[in-house]
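Notes follow once the structure below has been shown.
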Amino acid sequence: MSDQHDERRRFHRIAFDADSEILQGERRWEVLLHDVSLHGILVGQPQDWNGDPQRPFEARLYLGLDVLIRMEISLAWARDGLLGFECQHIDLDSISHLRRLVELNLGDEELLERELALLVSAHDD
C-alpha cells in the first residue's frame, strides 16, 4: 500500500488469527482473517465469493470457545484476493472484546483512547 494510504489510516490494524466467517442473508463464507481494527476487518476472498456489495454483511470472529466478536459490516473494497470491510455497528460485548484485543496489542492505553474517540466521532458524522 502507498505511504499516502498509510498516512490516512486512523486506526491501527492488529494481525490476528481467528476462525472467522462472513454472512449475508442465507449465504455464509469461512474466511481467513488477516487483521482487525476498531474500524473493520481485512479478510482473504473466498473462492466461492458472490456477496452483494450493496447489502450489509455480518462478521463473526471466534476468539475462543466462549468469546465471539460480531460486527455489522459493509464491503469497502475488493482487490488482489482481499476484501476490506468497514464496521457499521458492533454490540457492547463485541466492542469490549475488541477493545481488549486492541489494547493488548497496542500496549498503549492513551493510543487506544484516541482511536476510540475517532471511532465515535466517525459514527457521529
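Glycine residues also receive a Cβ, built from the backbone N, Cα and C atoms like all the rest.
Original residues only.
Some features that Swiss-Prot has for this protein:
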type	residues	note
BINDING	Asp6, Glu7, Arg8, Arg9, Arg10, Phe11, His12, Arg13, Trp77	3',3'-c-di-GMP binding site
DOMAIN	7-103	domain 'PilZ'
MUTAGEN	Arg9 to Ala	Abolishes c-di-GMP binding
MUTAGEN	Arg13 to Ala	Abolishes c-di-GMP binding
MUTAGEN	Gly40 to Ala	Abolishes c-di-GMP binding
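The Cβ of Arg13 (mutagenesis position) lies under 8 Å from the Cβ of Asp35, Val36, Ser37, Leu42, each of which sits 6+ residues away along the same chain.
Reduced to three states, the DSSP call for Trp77 (3',3'-c-di-GMP binding site) is strand. On its own chain, Trp77 (3',3'-c-di-GMP binding site) has Leu83, Gly84 as residues at least 6 apart in sequence with a Cβ closer than 8 Å to its own Cβ. Helix first, then strand, then coil: DSSP counts for the domain 'PilZ' (7-103) stand at 14 helix, 50 strand, 33 coil.
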